[in-house]
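Marked as active site, proton acceptor by Swiss-Prot: Asp166. Taken from Swiss-Prot, the feature ATP binding site applies to Phe39, His76, Trp77, Met78, Gly80, supported by experimental evidence. Mutagenesis annotation in Swiss-Prot: Ala21 to Val, described as No effect on susceptibility to DNA damage; the structure shown retains the original residue. Among the mutagenesis experiments that Swiss-Prot reports, Phe47 to Ala is described with the note: Loss of ability to complement for the deletion of this protein. Quoted from Swiss-Prot, the note on mutagenesis experiment Arg65 to Pro is: Loss of ability to complement for the deletion of this protein. Loss of native structure. Looking at Swiss-Prot, the entry for mutagenesis of Ser103 to Ala says: Able to complement for the deletion of this protein. For the mutagenesis of Arg112 to Ala, Swiss-Prot gives this note: Able to complement for the deletion of this protein. The structure shown keeps the original residue. For the mutagenesis experiment Asp166 to Ala, the note given by Swiss-Prot reads: Loss of ATPase activity. Loss of ability to complement for the deletion of this protein. Looking at Swiss-Prot, you'll find the mutagenesis Asn168 to Ala noted as follows: No effect on activity. Looking at Swiss-Prot, you'll find the mutagenesis Asn171 to Ala noted as follows: Loss of ability to complement for the deletion of this protein. Listed in Swiss-Prot is the mutagenesis experiment Asp184 to Ala, annotated as follows: Loss of ability to complement for the deletion of this protein. Quoted from Swiss-Prot, the note attached to the mutagenesis of Phe240 to Ala states: No effect on activity. Here the residue is the original one, but Swiss-Prot notes a mutagenesis experiment at this spot, Trp243 to Ala: No effect on activity.
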Amino acid sequence: MNIDMNWLGQLLGSDWEIFPAGGATGDAYYAKHNGQQLFLKRNSSPFLAVLSAEGIVPKLVWTKRMENGDVITAQHWMTGRELKPKDMSGRPVAELLRKIHTSKALLDMLKRLGKEPLNPGALLSQLKQAVFAVQQSSPLIQEGIKYLEEHLHEVHFGEKVVCHCDVNHNNWLLSEDNQLYLIDWDGAMIADPAMDLGPLLYHYVEKPAWESWLSMYGIELTESLRLRMAWYVLSETITFIAWHKAKGNDKEFHDAMEELHILMKRIVD
């Protein structure tokens, strides 16, 4: 159900201009008035308040409950830009991700919201079901699944943290005053930090630079971490393949298959 534009107008006042923020759900809007700009969203998680307090997302201005029970949140709309792929190898990204992964406040809130730590075995079972559902039996995918099965016992890691689970460069915003934010937290999980580190390093950082990037993040590149990162980026790639196949996104499906081909060569080399 979309946000009621008339209700928003009454909430903010007639002086505010309100327009959709994009996306198919109708759940997000921009509003502006006298140089002030807000980003409005319906039914954001209570997690947003902690992310705002920690300085990880743009500041939460207010939260209001609508007559139908929906909750609208308003955040400062930041003027700035998305990061470019080349920006992802820099220190600011490493330091912000480290801040997220070591935040007790974020972890406590996700636990209060009922999130359970991700189990790699359960993730692999879901992945195999998704592949079976789209009848995708390509030898390359089966090779990838075999790798995940063979190394499952090696990826159990005790220290679970809050993971964003979609660290694509499009989700990192750099404001005009050089403040970095990570947005779009709908898929956040309690998991092995390698779930974020793997996709980020494999997609954005040259392999010879992994050690120096992880040094900025604050840890060493161990063989255990190397394996866990490979495991999670591989599982993510196969999940994307099954998802695009199910949606009938032919171009994205073939692109993901090519990515899997390259990834398997990198992992086994």
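The count begins at 1 with the first shown residue.
Glycine is treated like the rest: Cβ placed from N, Cα and C.
Here the original residues are kept at every noted site.
All features noted in Swiss-Prot, drawn onto the structure.
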residue	record	contacts (Cβ under 8 Å, 6+ apart)
Phe47	mutagenesis position	Leu106, Met109, Leu110, Leu113, Trp185, Ala188
Arg65	mutagenesis position	Val71, Ile72
Trp77	ATP binding site	Tyr30, Lys32, Gln37, Leu38, Phe39, Pro58
Met78	ATP binding site	Pro58, Leu173, Ser175, Glu176, Gln179, Tyr181
Gly80	ATP binding site	Leu173, Leu174, Ser175, Glu176
Arg112	mutagenesis position	none
Asp166	mutagenesis position	Asp184, Gly187
Asn171	mutagenesis position	Glu82, His164, Leu182, Ile183, Asp184
Phe240	mutagenesis position	Glu252, Ala256
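A coil conformation is recorded for Asp166 (mutagenesis position) in the three-state DSSP classification, outside any helix or strand. Checking each of the recorded positions Ala21, His76, Ser103, Trp243 against Asn168 (mutagenesis position) by C-alpha distance, the shortest gap belongs to Trp243. Ranked by Cα separation from His76 (ATP binding site), the mutagenesis positions Ala21, Ser103, Trp243 are led by Ala21.
Spacing of Trp243 (mutagenesis position) relative to Ser103 (mutagenesis position) is 31 Å (Cα to Cα, whole number).
The Cβ of Ala21 (mutagenesis position) lies under 8 Å from the Cβ of Ala28, Tyr29, Tyr30, Phe39, Leu40, each of these being in the same chain and 6 or more residues away along the sequence. With every protein chain in view, the residue among the recorded positions Phe39, Trp243 whose Cβ has the most Cβ partners within 10 Å turns out to be Phe39. Same-chain residues with CB within 8 A of the center of the Phe39, His76, Trp77, Met78, Gly80 CB atoms, the ATP site residues themselves not counted, are Gln37, Pro58, Gln75, Thr79, Leu173, Ser175.
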